[in-house]
Amino acid sequence: MSKRLTPIHLPNSLNYPIEIASCLVPQGSYVKKGTPLLLYRFFTKVKEDQEDGSEVYVDREFVEQFECPVEGELVEWAVKKEESIENFSKIVAKLHEPCTHEVNYGGLCAICGKNITSQDYMGYSDMARANISMTHNTGDLTVSLEEASRLESENVKRLRQEKRLSLIVDLDQTIIHATVDPTVGEWMSDPGNVNYDVLRDVRSFNLQEGPSGYTSCYYIKFRPGLAQFLQKISELYELHIYTMGTKAYAKEVAKIIDPTGKLFQDRVLSRDDSGSLAQKSLRRLFPCDTSMVVVIDDRGDVWDWNPNLIKVVPYEFFVGIGDINSNFLAKSTPLPEQEQLIPLEIPKDEPDSVDEINEENEETPEYDSSNSSYAQDSSTIPEKTLLKDTFLQNREALEEQNKERVTALELQKSERPLAKQQNALLEDEGKPTPSHTLLHNRDHELERLEKVLKDIHAVYYEEENDISSRSGNHKHANVGLIIPKMKQKVLKGCRLLFSGVIPLGVDVLSSDIAKWAMSFGAEVVLDFSVPPTHLIAAKIRTEKVKKAVSMGNIKVVKLNWLTESLSQWKRLPESDYLLYPSYDLPDRNLSEHSYSSSSDDEQRISELNDRELDEIDWQAADQDVENALKDLSDDNDFDTGSISASQSQPEALEVNTPIKRKADLIQPSYNYDGEKRRKENDNHEGYDLLPNSSTKGEESAENENELDDLADIMEAELSKDTA
């Protein structure tokens, strides 16, 4: 067996180019660390004083010695006398070391026991040779690149023999959901509570939070089907836990989901040992070879959208709690809830709520985490700059964030958000029934995820067998290439435009939902200048929705068409997710008057919407108009409900329709044609929101007059408020 030799390089800090002046140690000699190995010369300009008192720069030759940075037998000189060396990449000698200190534990070589923390005057330290951490449960144990490569090669060989891959599993909102709200414990002990049945399989444990002795009771809900999922997938994958929770938290959760320790064993990595307080990296566990590693996580950003990642839909059982360990991470923006079509025609004699009648803006409001103050990414916890240094170098930062985390947990326990939400639900809906439960077991993500993981495993070993069958081929299949190839097929050819999905102030192409969609082959566009194939709409009344419907060749679908397609890794039929159940609207319903963004009437209404209709005092506006009309007519030509033309009437008030309230504002653009729909399809539940078909004749003219007059009144009111 040949000796493993250590190459010796000159420092990068030398004044290159240099010339070897002399080799001081004979080949075959044993040298100690710090022994002079060679002399080298170099030339540089120096300043010298002249006889006349002036100073000039002249070239001078200097000779220095280079000392051996390691201990061992000098097996081979790689340079000779008078040889010129241009940079530090040149190997000058090769030594055989008795110990290469490739495994470091707490500053000591784990092989020979030598202290390797010392550093010489050139900045060299044996600690730098073993700086790769690849174990799960401690950051104090590090290895060299060569040792890491050897260990991984052995692991890869074992997995291929077992026909398995490696699977990194996130905990919070991926396979479990956690809370410290004591309301859960009270509901679990009350058989009469409406949430009692869905809490039967919730587990709990007490955990001391840091050195303060503060204790929290955690309630853990398994994602439906978790036990079967882990058991089946463990036959195809070796399982690893990688969480941003604390080490104590990760161990307790691992005990609950794997009580025998058979599935995960000691392969549990927490943020305490991960080397980063805000990011996750495959290189932390697999520094040399990630070709057999798959990741499942509800957050793509913490992995920088690694090609080995399978992003799952976040599991939200405890409503509004979010990720209990996310205060270390950058804030994530939740997707908006899908706005539903209103099934009944609005009675004209009843006032409408703002949400029902006010046409929505194109984008969702800026995300305000204060609306979910019990989630760990809430405004009670300052957003942190991403920290990339190791835990050992950031103990103070870690301690500070742990204190903030404890503060957030205390807030969640004292505020009892689940109890507040359940009480609000019962107040809204009346007498408690099973349908009034706040918590629900309706998640099927693990079923879909199991199928995806099985498909990836099958494709990997199919490719691996194909490659190995070719003689002389030393390549192997790569999950990092297989997963993107499979994903790109799902939405290939789809150009997506979003409406009401991405909050204001968030760059569309940098948003999680856009990156997720693009990783599946979709193209994301910003407007209609590049015609989209799909409009993904979370809100039913936006300019983009109207324009897309009027164009006729764009599929206007709900947000869950996209999220479920991404979750299932297949393009689901759009017909099941159309924003309007009867999408193929007649051409007469898509008239320019109803939809065209260039329509003067619609433009004026849109402008008024942009100026916050909710701030208008409608009663005061009505009263002002009535007072103005009374002042203009001494003969009572006008009644209080409508205005008729008169020769003495100013041109600005020549209207012949009743004064409209805010509820009537959207009628020229949309109406609820429920009666007609019921006759067309008796089996159809609810009613469709249809464009107003009144585009010609007397009714159209009346509508146009209504819009003109209403716009004038509203603009006058806004001007008065502004003044």
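All residue numbers here begin at 1 and follow the chain in the order shown.
Each Cβ is built from the backbone N, Cα and C atoms, and glycine gets one as well.
Substituted residues are absent from this model; it holds the original ones throughout.
Listed in Swiss-Prot:
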ACT_SITE  Asp170  active site
ACT_SITE  Asp172  active site
DOMAIN    160-341  domain 'FCP1 homology'
DOMAIN    486-579  domain 'BRCT'
MUTAGEN   Asp170 to Ala, Asn or Glu  No activity
MUTAGEN   Asp172 to Ala, Asn or Glu  No activity
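The domain 'BRCT' (486-579): residue composition by secondary structure is 35 helix, 17 strand, 42 coil, according to DSSP.
Within the same chain, residues at least six positions away from Asp170 (mutagenesis position) with a Cβ under 8 Å of its Cβ are Ile241, Tyr242, Thr243, Val295, Ile296, Asp297, Asp298, Arg299. In the predicted model, the domain 'FCP1 homology' (160-341) has a mean pLDDT of 89. Within the same chain, the residues at least 6 positions away from Asp172 (mutagenesis position) whose Cβ sits under 8 Å from its Cβ are Ala178, Thr243, Met244, Gly245, Asp298, Asp323, Ile324, Asn325, Ser326, listed in sequence order. Classification of Asp172 (mutagenesis position) by DSSP places it within a strand.
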